[in-house]
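S.K.: To start, I am sharing the structure in question, which I have written as C-alpha cells.
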Amino acid sequence: MAEECSGNCDSCGSSSDCSDTKKMMEQQNAQIRDNMSKIKYKIAVMSGKGGVGKSTVTVNLAATLNMMGYKVGVLDGDIHGPNIPQMLGVDQIQPMADENGIYPVSTPQGIKTMSIGYFLPDKNTPIIWRGPKASGAIRQFLSDVNWGELDFLLIDTPPGSGDIQITTLQAIPDIDGVVIVTTPEEVSVLDARKSVSAANTLEIPIIGIVENMGGFVCPECDKVIDIFGKGGGEKAAKELNVFFLGRIPLDIKARVASDRGVPMVTMDCKASEEFKKVVNTVLERIKKE
C-alpha cells in the first residue's frame with residue numbers, strides 16, 4: 001500500500017496491486033498456519049538489547065531439549081546478526097529446496113535449523129535491509145520452510161521490540177510464549193522490562209526471564225564471581241510479576257565450546273548444570289499452561 005494512501009480504493013489507480021498483495025498475504029498466512037500446526041510448542045526467545053546472550057540461550061535450550069529426546073527446530077530470526085549456524089556447527093552447509101519448499105539444515109544431533117546466514121556468500125557479508133524486507137524474510141521462513149513435525153520450534157528474535165520483532169511474534173499462530181533474556185546490570189534489566197511490556201501488549205504469554213552472565217566462574221578455583229552485579233533479573237521478574245527461570249554464569253569452558261560450534265550443555269561445567277535446570281523449569285511452565 002502506498003504511503004500516501006487515502007483509504008479510498010475506488011479512486012486509486014494502484015488498488016489492484018493492493019488487492020493482489022492482500023491475496024498473497026492471505027495465502028502465505030494459510031501456509032504458515034499449516035506449517036505451524038505440525039509443531040507442538042512454539043517459543044520465541046527475546047531480549048531488549050543486543051549482547052546479552054539471547055542466541056546462546058536459544059541454542060542451548062534447543063540442544064538440551066534435543067538431548068532429552070524431543071524433535072527440535074531453531075529459526076534464526078535475527079536477520080541482521082545470524083549466528084545460529086555457526087553456534088551449532090553447521091555454517092558450512094547450504095539448505096536444499098524442491099517443489100515442497102526449503103528444507104532446514106540439520107545438525108548431526110538432528111536439530112533442524114534455518115537462517116538467512118545460510119544464503120550469504122561469506123561471513124563478512126552484511127544484511128543491509130530495512131524492516132519490511134527483513135520481516136518478509138522471517139515470514140517466508142515460517143511459510144516456505146518444510147519444518148515437518150516437531151515438538152519444539154524455537155525462534156531467536158532480533159534484539160529490541162520494533163517492527164521485525166512484532167511481525168515475527170504476530171505471524172506465529174498459537175505461540176506458546178516467550179523467554180526473555182537479560183544480564184544482571186541495570187541497563188540490560190531496564191530493556192528486559194520493555195520486552196515484558198511488549199509481550200504483554202501483544203498478549204503473548206511470558207514463560208519467564210533468564211539472567212545470563214549471572215556471575216563469572218573462576219577457572220582457578222571454580223568460584224562464581226559477580227562481576228556484572230547480582231540478582232537484577234530476579235528482582236525485575238518479581239517486580240513485573242513474571243516467573244524467574246534462573247541464572248546462567250559465564251564459563252570459559254562454555255565459551256570455548258561455543259566458538260567450536262558445540263552447545264555448552266554438552267560440556268561438564270557450571271553453566272551447563274544451571275542451564276539444564278532452566279530448561280526443566282521451562283518445560284514445567286509450558287506444560288502447565
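Even glycines carry a Cβ here, placed using N, Cα and C.
Every residue here is the original one, so none of the noted swaps is modelled.
From Swiss-Prot, here are the annotated features:
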BINDING   GLY48, LYS49, GLY50, GLY51, VAL52, GLY53, LYS54, SER55  ATP binding site
MUTAGEN   CYS218 to Ala  Decrease in activity. Lack of activity; when associated with A-221
MUTAGEN   CYS221 to Ala  Decrease in activity. Lack of activity; when associated with A-218
S.K.: My understanding is the cutoff is Cβ-Cβ under 8 Å with a sequence separation of 6 or more in the same chain; which residues meet that for CYS218 (mutagenesis position)?
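M.R.: Residues satisfying the criterion: VAL224, ILE225.
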S.K.: Give me the long-range Cβ neighbours of LYS54 (ATP binding site): same chain, 6+ apart, Cβ under 8 Å, in sequence order.
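M.R.: Sequence-distant Cβ neighbours: VAL45, MET46, SER47, ASP78, ASP156, THR157, PRO159, VAL181.
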S.K.: Can you grab the distance from GLY51 (ATP binding site) over to CYS221 (mutagenesis position)? Cα atoms, rounded to a whole Å.
M.R.: 27
S.K.: State the Cα to Cα distance, in Å, between LYS49 (ATP binding site) and CYS221 (mutagenesis position), rounded to an integer.
M.R.: 32
S.K.: Starting from the Cβ centroid of GLY48, LYS49, GLY50, GLY51, VAL52, GLY53, LYS54, SER55, the recorded ATP site, name every other residue in that chain with its Cβ within 8 Å, sequence order please.
M.R.: SER47, PRO159, VAL181, THR183, SER188, ASN212
S.K.: Using the structure shown, find which entry in GLY48, GLY50, GLY51 (the binding-site residues) has the sparsest Cβ neighbourhood within 10 Å.
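M.R.: Among the binding-site residues GLY48, GLY50, GLY51, the lowest count of other Cβ atoms within 10 Å belongs to GLY51.
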S.K.: For the recorded positions listed here, VAL52, CYS221, which shows the highest count of neighbouring CB atoms within 10 A?
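M.R.: For the recorded positions VAL52, CYS221, the Cβ with the most other Cβ atoms within 10 Å is VAL52.
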S.K.: According to DSSP, which of helix, strand or coil covers GLY50 (ATP binding site)?
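M.R.: Once the DSSP labels are grouped into three classes, GLY50 (ATP binding site) ends up as coil.
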